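Here's the structure, in structure tokens; my notes come after.
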Amino acid sequence: MSSRSPRPPPRRSRRRLPRPSCCCCCCRRSHLNEDTGRFVLLAALIGLYLVAGATVFSALESPGEAEARARWGATLRNFSAAHGVAEPELRAFLRHYEAALAAGVRADALRPRWDFPGAFYFVGTVVSTIGFGMTTPATVGGKAFLIAYGLFGCAGTILFFNLFLERIISLLAFIMRACRERQLRRSGLLPATFRRGSALSEADSLAGWKPSVYHVLLILGLFAVLLSCCASAMYTSVEGWDYVDSLYFCFVTFSTIGFGDLVSSQHAAYRNQGLYRLGNFLFILLGVCCIYSLFNVISILIKQVLNWMLRKLSCRCCARCCPAPGAPLARRNAITPGSRLRRRLAALGADPAARDSDAEGRRLSGELISMRDLTASNKVSLALLQKQLSETANGYPRSVCVNTRQNGFSGGVGALGIMNNRLAETSASR
């Protein structure tokens, strides 16, 4: 009987396990730096947007400016030669005219700048931040008063714009919800006896329904276009501008850019002057409020694009730091069956029972740690839920979301804070 030499135990190849904290640290850093990353990314995109805009406008307007300079130089030389006036004296006279022009003096008869209607038009352009520039204070007292007056006036007007945005979003949500209820009632998905606030409405899907930001954007855009077209028709007939110039004036005014190259209601007299000034005031007020609301809705779309770009960058970062989806992970505190470990120990000739106690101890420790974390998170969730139910019972429903950074829209100040949780894209459930 030949004695075989005992086979050496198979060599255990130690797998290089990935560092479990790398991905967590990466995700934690991206979570903490989400606002900073969004700010830096938006600043970079705005910089590129400015460069692109400057390139386009320079290509469009620079040739016309060069031609205008050449024509003006030729006109100046011809006038100097024809009338026997030295060119330096003529330029000095033109500088005096420019100073008078800045003070409000025009060759044609214009309305007084600082009577009560003119001053009211001026303060309207100040507090709305339009600032046409056709009228400016020239005295020291007027400039000092403008600083204090504009500080509180602009702040109050911005608050008015935000409240208008809140009202218009609530109105659109109410109308679109009513249309959706009517559509569901026609299709038979909603009972005819359905009423808001009933027990059925709480179980129905309409209880958490919110309008989409794209629908609100479409409605506000159509209203802004309609308002601009009507105002442009009025300015074309009264001011004598081209229709394109009138549309250009409407956008410059409604968006509070206020270049001042075209300014309405500046002639000394108009036909139906009182009616025209009232219409001009109402069109500018509604236009500024509408375009302000439209800008804030567009900013939600821009923020969605920024969040999408940040998610893509975060996924690429985590893909470099974390293992592939199919790679085995060693979880220290995971609750896993011990059959695979016993089979490996039996194949190696070791006694599985010798290591069961140690493995069982580690597994129980992991269970205790996991249960402790779960209990703590449940306490936080229960406290938030109790707060939400209490506020709802008192008539002040506030949506509370545990994952406050799921969509990047929770919280916020100003217009973003007003639209938070009022649209489908800014809802805390997304």
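Glycine too: its Cβ is placed from the backbone N, Cα and C atoms.
Fair warning: this is a prediction, and the values are worked out from it, not measured in the lab.
Swiss-Prot annotations:
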{"type": "BINDING", "residues": "T129, T256", "note": "K(+) 4 binding site"}
{"type": "BINDING", "residues": "T129, I130, T256, I257", "note": "K(+) 1 binding site"}
{"type": "BINDING", "residues": "I130, G131, I257, G258", "note": "K(+) 2 binding site"}
{"type": "BINDING", "residues": "G131, G258, F259", "note": "K(+) 3 binding site"}
{"type": "MUTAGEN", "residues": "R11 to A", "note": "Disrupts ER retention/retrieval signal resulting in localization at the plasma membrane and K(+) channel conductance; when associated with A-12; A-14; A-15 and A-16. Results in 174-fold increase in current amplitude; when associated with P-155; D-158; A-12; A-14; A-15 and A-16"}
{"type": "MUTAGEN", "residues": "R12 to A", "note": "Disrupts ER retention/retrieval signal resulting in localization at the plasma membrane and K(+) channel conductance; when associated with A-11; A-14; A-15 and A-16. Results in 174 -fold increase in current amplitude; when associated with P-155; D-158; A-11; A-14; A-15 and A-16"}
{"type": "MUTAGEN", "residues": "R16 to A", "note": "Disrupts ER retention/retrieval signal resulting in localization at the plasma membrane and K(+) channel conductance; when associated with A-11; A-12; A-14 and A-15. Results in 174 -fold increase in current amplitude; when associated with P-155; D-158; A-11; A-12; A-14 and A-15"}
{"type": "MUTAGEN", "residues": "L163 to G", "note": "Does not affect channel basal activity"}
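Other residues of the same chain near the K(+) 2 site, with their Cβ within 8 Å of the Cβ centroid of I130, G131, I257, G258, are T125, S128, T129, F132, G133, V252, T253, T256, F259, G260.
Sorting the recorded positions I130, L163, I257 by the number of other Cβ atoms within 10 Å puts I130 first. Measuring Cα to Cα from I257 (K(+) 1 binding site), the recorded positions that fall within 10 Å are T129, G131, out of T129, G131, L163. Long-range neighbours of T129 (K(+) 4 binding site) (same chain, six or more residues apart, CB within less than 8 Å of its CB): C154, T157, T256, G258. Cβ atoms within 8 Å of the centroid of the Cβ atoms of G131, G258, F259 (the K(+) 3 site) belong to the same-chain residues T125, I130, F132, G133, V252, T256, I257, G260, site residues excluded. Closest in space to L163 (mutagenesis position), of the binding-site residues given as I130, G131, F259, is I130, taking the CA atom of each residue. Apart from T129, I130, T256, I257, the K(+) 1 site neighbourhood in this chain, defined by C-beta within 8 angstroms of the site C-beta centre, holds T125, S128, G131, T253, S255, G258, V288. Between the CA atoms of F259 (K(+) 3 binding site) and G131 (K(+) 2 binding site) there is a gap of 8 Å, rounded to the nearest whole number. Remark: G131 (K(+) 2 binding site) has T125, T256, G258, G260 as non-local neighbours, by Cβ distance under 8 Å and separation of at least 6 in sequence. For the binding-site residues listed here (T256, G258, F259), the lowest count of other CB atoms within 10 A around the CB belongs to F259.
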